[in-house]
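**Q** Features from Swiss-Prot:
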BINDING   Arg25, Arg45, Tyr179, Tyr181, Glu225, Arg245, Arg340  substrate binding site
MUTAGEN   Arg45 to Val  Loss of enzyme activity
MUTAGEN   Asp50 to Ser or Ala  Nearly abolishes enzyme activity
ACT_SITE  Asp50  active site, proton acceptor
MUTAGEN   Glu51 to Asp  Decreases enzyme activity
MUTAGEN   Asn88 to Asp  Markedly decreases enzyme activity
MUTAGEN   Gly162 to Ala  Markedly decreases enzyme activity
MUTAGEN   Tyr181 to Phe  Nearly abolishes enzyme activity
MUTAGEN   Tyr181 to Ala  Markedly decreases the recruitment within caveola
MUTAGEN   Phe187 to Arg  Decreases the recruitment within caveola
ACT_SITE  Tyr370  active site, nucleophile
ACT_SITE  Glu387  active site
Amino acid sequence: MEEVTTCSFNSPLFRQEDDRGITYRIPALLYIPPTHTFLAFAEKRSTRRDEDALHLVLRRGLRIGQLVQWGPLKPLMEATLPGHRTMNPCPVWEQKSGCVFLFFICVRGHVTERQQIVSGRNAARLCFIYSQDAGCSWSEVRDLTEEVIGSELKHWATFAVGPGHGIQLQSGRLVIPAYTYYIPSWFFCFQLPCKTRPHSLMIYSDDLGVTWHHGRLIRPMVTVECEVAEVTGRAGHPVLYCSARTPNRCRAEALSTDHGEGFQRLALSRQLCEPPHGCQGSVVSFRPLEIPHRCQDSSSKDAPTIQQSSPGSSLRLEEEAGTPSESWLLYSHPTSRKQRVDLGIYLNQTPLEAACWSRPWILHCGPCGYSDLAALEEEGLFGCLFECGTKQECEQIAFRLFTHREILSHLQGDCTSPGRNPSQFKSN
């Protein structure tokens, strides 16, 4: 059945069929400019549990002005391996060829993430399929596990990509965010892993998706699911910004000057809270159509403390710091420190400075979870695909289209004003 999303209204795309049965989780969103097409991905599960994931599903949306007309739900059976469940959709669009790569993991049977971490025995495979017609048809699955991870797999208790979107950098590099539970050592007498900790990293390709590699782990902080966005300061240097989930009640942020091979300035952002155990969040960069006054409070007491830095890249980052950015960041995430509720949209007008996030504009009041953003820069539009409900966050995955002006009108340029109440920004 076709549905239409109008600007500024939430439109459910995937609905839970029963509170103990078929459930859709883990949204990923991609926009393809030449065809004005949204691709909305999700996991179909037999229950809400991770180990009961089945396969990925897709709905294609055609944008007509500020309307999106959605086609029917399509199961992506191409994105499967025999005896495995498919999880964590992570799409990226390659502009030169027009090819869409859909990354995901395939996990053996019903083996849980916890079982893999405790035993140190990985049950996940790194895979992708691709489409050359904006998601109408898809290739056969390709397993990249040996090519990308190879002998290092013995140190990866388990791993995953995304979830959410990947990006293509100005250099042409394709970047897929990922994380692994890394095993630094083993108790040989018991054949059990020792001090296993999760760290984010990037998987990338410099030849339009023909071959793939992985970058260095983001250390020393524990980081899990992440997304990245490329920002450009006035000095003209592109910098890759990473936003990662942590269990530390605050979001982790890091910067890369080598296109994602390594990250520096890993820090906790006190302005971006995490609920207990954390939650996935989404980030996109964009060039603003209009520029109000910029954030002034870069010396806030909430400015993050630098945990790690690289001398070789410090000079470039220092050159960019303190200058207005050509790129802004938009970030989506639950806004409560206590539970996954009230999905917020945050704006950062100076991404290379500390503590310059706005107060959130509440896009959905009530239970919420994972989300994914897409920026339509030339049109001044944004899309958000997010988990939400009235009693539980897994009741549906909804889509919202909103404008650049709408963001500014709700946030009113606020960055750090302590007297502002997030309830002022709630949207019906």
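Numbering starts at 1 and runs along the chain as displayed.
In case you wondered, yes, glycine gets a Cβ from its N, Cα and C as well.
Those substitutions? Not in this structure, it's all original residues.
On this model, are these features tucked inside or out on the surface, and what's nearby?
**A** If you take the C-beta of Arg245 (substrate binding site) and look for same-chain residues 6 or more apart in sequence within under 8 angstroms, you find Thr223, Val224, Glu225, Cys226, Arg251, Ala252, Glu274, Gly278, Cys279, Gln280, Gly281. A coil conformation is recorded for Arg245 (substrate binding site) in the three-state DSSP classification, outside any helix or strand.
According to its DSSP assignment, Arg45 (mutagenesis position) is in a strand. Taking Cβ-Cβ distances under 8 Å and a sequence gap of 6 or more within the same chain, the neighbours of Arg45 (mutagenesis position) are Ile22, Thr23, Tyr24, Arg25, Asp52, Ala53, Leu54.
Taking a C-beta cut-off of under 8 Å and a sequence gap of six or more, Asp50 (mutagenesis position) has these contacts in its own chain: Met87, Thr112, Glu113.
Non-local neighbourhood of Glu51 (mutagenesis position): Arg85, His110, Val111, Thr112, each in the same chain, at least six residues away, with C-beta under 8 Å from its C-beta.
DSSP assigns Asn88 (mutagenesis position) to a strand in the three-state reduction. Taking a C-beta cut-off of under 8 angstroms and a sequence separation of 6 or more, Asn88 (mutagenesis position) has the following same-chain neighbours: Ile26, Glu43, Phe104, Ile105, Ala160, Val161, Gly162, Pro163.
Secondary structure from DSSP puts Gly162 (mutagenesis position) in coil.
Other Cβ atoms within 10 Å of the Cβ of Tyr181 (mutagenesis position) number 21 in total over all chains.
Secondary structure at Tyr181 (mutagenesis position), as computed by DSSP, is strand.
Annotation for Tyr370 (active site, nucleophile): same-chain Cβ neighbours under 8 Å, separated by at least 6 residues, are Arg25, Ile26, Pro27, Pro163, Gly164, Cys279, Gln280, Phe386, Glu387.
The number of other CB atoms found within 10 A of the CB of Glu387 (active site), across every protein chain shown, is 29.
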**Q** Tally every other Cβ atom lying within 10 Å of the Cβ atom of Arg25 (substrate binding site).
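**A** The answer is 22 other Cβ atoms.
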**Q** Reduce the DSSP letter at Asp50 (mutagenesis position) to three states and note it down.
**A** helix
**Q** How many other Cβ atoms sit within 10 Å of the Cβ of Glu225 (substrate binding site)?
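**A** Neighbour count, Cβ to Cβ under the 10 Å cut-off: 25.
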